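Chemist: Input: one structure, supplied below.
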Amino acid sequence: MKHAHLIVPRTLVAGSASGELLYAPTGLSFWGGVDPRSAEVIDRHHPLSGRHLHGRLLAIPGGRGSCTGSSVLLELILGGRAPAAILLREPDEILALGAIVAEELFGRSLPIACLGERFDELAAYPWARLADGRLELHRDAPPPLEARPAEALATDAGPRLDAFDQALLAGEHGEAARLAMRIVLRMAALQGAQRLIDIQRAHIDACIYTGPAGLRFAETLRDLGARVRVPTTLNAISVDQRRWREQGVPAALGEPAAALARAYLDMGAQPSFTCAPYLLDDSARAGEQIVWAESNAVLFANSVLGARTNKYADFMDICCALTGRAPLAGCHLDEQRQARVLIEVEDLGSVDDAFYPTLGYLCGLLCDGQIPAIDGLRQRQPDHDALKAFGAALGTSSSVPMFHVIGVTPEAPDLASAFGGRAPRRTLRVGRERLRDAWRELDSAGETRIDLVALGNPHFSASEFAQLAALCHGRRRHPEVALVITSSRQVVAQAEAAGHLATLQAFGARLVTDTCWCMLDEPLVPPGARTLMTNSAKYAHYAPGLVGRQVRFAGLAGCVEAAVGGRSPAGLPAWLSEDC
């Protein structure tokens, strides 16, 4: 065997592995990007699309997109389909958390290591061996690993604990709280947090059903007597809890998905069932220290509301809710909320509402995991719906927990405030050419015939219902096109009280509550549908992998026209046309 190329990485989760190295220069969201049953990469925009992760050492710069990646990784580990190891450029708390939960609750291990600036060296090697805190890169298959006892978990490093923390860790508040505290402390050590803080509220994303492992996790905690210590809301779940049977959802999904929701309700969470908790009457407030999972909600809370939350992984969300404590790290700290990248947006003149998700998706691709500040939108003064669409798109194509829009968002009245008085590390300029490229990535179908219009990802707001009702008033959808909107029970009730539901029902629209498009499949996605249309950049990115359909992308008015006429316009919108 030839001499190996040696790297000493930072160990995030201990363990050993040897085998084929699967390298990509692009971050990967495990949720929506990896099938939890087969371990196939299903993100059709990713360079590893179609490859299988099982048994390979996966090398990616980091995660991106969904907080549910930790849940998918747990499914892979407990189902015996996980990668042999994960090698990262930068620490990824979502992936690390999935492996930590596997160790703490189920005694299963998956090594994760961080290589920093040396990550790109992996591109030249097809084989790797991780053992004894060292990574060997090989041109040929390395020797097999020798059997060895499991590595002991470090328990001495971590934050300072107060008396309450110590009582939780000692089991004085129950076994569920003790297990939750162990997980919180392991993540705090990984983050380098010096202490824990009290939190005011939590939003749980782990209620999305990804398979039996996530249900087993929740029911284990519930059966140990788990109870949340702070007001806790639930994300959109995987089914419409009240109507999944009449909607024709198979019991094989409906029953465990409903059971997962019940487990979190039994722990004291509220039945909010929304991926847009910022639309609830009692939402987070500026300056509050909160623990929110669900990527779009995290971005909105930090950026628009001015609350303080990290991009919490599934499972970490409920662990913090059960203890009422979170590591003082990341976006809980002033300095970690400052922008690092400046993105200057050229004046494009008149645009439609599709501008904001297109721009958000592009900014996520450009910012390289660093918090961006967007300059050039002050005169447009985007409203909350526009910022919601922008943030959801940004959170899909990147791992960032927040953004600033100069002159619009609360912590960015000017450039100096957004950057904490420092100069940007990078400055990028965005014009029509780059936006056209992003649009074409989202508007990926060649077909113009539309079978389904999918709205409400993230969940529709009351103002979006009003806009849609105005566009649909006095009209009827094409008989061969379904138009389906997902939203929360609370917002649907507001839309009904305002008279918008009657207008939409006369148009032929269908409403689904409790769940969202990223969790829906057949029959709510019609089995015969080949091409869907959406105004959501998030769903346009994920749908080809999640439901195997072609996707057209447009603003809300374009979606309504497609629902009426049965076809989408070919080519670019006017504000992106080559003639501008």
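Any Cβ shown, glycine's included, is placed from N, Cα and C.
As listed in Swiss-Prot for this protein:
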ACT_SITE  S66  active site, proton acceptor
MUTAGEN   D35 to A  No effect on catalytic activity
MUTAGEN   S66 to A  Loss of catalytic activity
MUTAGEN   S70 to A  Loss of catalytic activity
MUTAGEN   C207 to A  No effect on catalytic activity. Contains iron
MUTAGEN   E294 to A  Loss of catalytic activity. Loss of iron
MUTAGEN   S295 to A  Loss of catalytic activity
MUTAGEN   N457 to A  About half of the catalytic activity of the wild-type. Contains iron
MUTAGEN   H459 to A  Significantly decreased catalytic activity
MUTAGEN   D514 to A  Significantly decreased catalytic activity
MUTAGEN   C518 to A  Loss of catalytic activity. Contains iron
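Have a look at these and tell me how they're positioned relative to everything else.
Modeler: Reduced to three states, the DSSP call for S66 (mutagenesis position) is coil. Sequence-distant neighbours of S66 (mutagenesis position) (same chain, six or more apart, CB under 8 Å from its CB) are S29, F30, W31, G32, S295, C518, listed in sequence order.
Cβ-based neighbour count (10 Å, all protein chains) for D35 (mutagenesis position) stands at 19.
Every protein chain considered, the tally of other Cβ atoms within 10 Å of the Cβ of S70 (mutagenesis position) stands at 34.
Packing around C207 (mutagenesis position) is summarised by its Cβ count: 30 other Cβ atoms lie within 10 angstroms of its Cβ, all protein chains included.
Less than 8 angstroms from the CB of E294 (mutagenesis position) sit C67, H203, D205, N235, C275, P277, each of them six or more residues away in the same chain.
Look at S295 (mutagenesis position): DSSP puts it in a helix.
In sequence order, C275, A392, T486, C516, W517, C518, T534, S536, K538, Y539 make up the list of same-chain residues 6 or more apart from N457 (mutagenesis position) whose Cβ falls under 8 Å from its Cβ.
A simple way to gauge crowding: the CB of H459 (mutagenesis position) has 28 other CB atoms within 10 angstroms, across all the protein chains here.
With a 10 A radius on its CB, D514 (mutagenesis position) counts 27 other CB atoms from all the protein chains.
According to its DSSP assignment, C518 (mutagenesis position) is helical.
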Chemist: Pop the Cα-Cα gap between D514 (mutagenesis position) and H459 (mutagenesis position) into the table, whole Å please.
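Modeler: That comes out at 9 Å between the alpha carbons.
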Chemist: Cβ atoms within 10 Å, counted per site: which of S295, C518 has the most, among these mutagenesis positions?
Modeler: S295
Chemist: Given D35 (mutagenesis position) and D514 (mutagenesis position), what distance in Å do their CA atoms have, once rounded to a whole number?
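Modeler: Rounded to the nearest whole number, the Cα-Cα distance is 23 Å.
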Chemist: Cα-Cα, whole number of Å: C207 (mutagenesis position) versus D514 (mutagenesis position)?
Modeler: 11
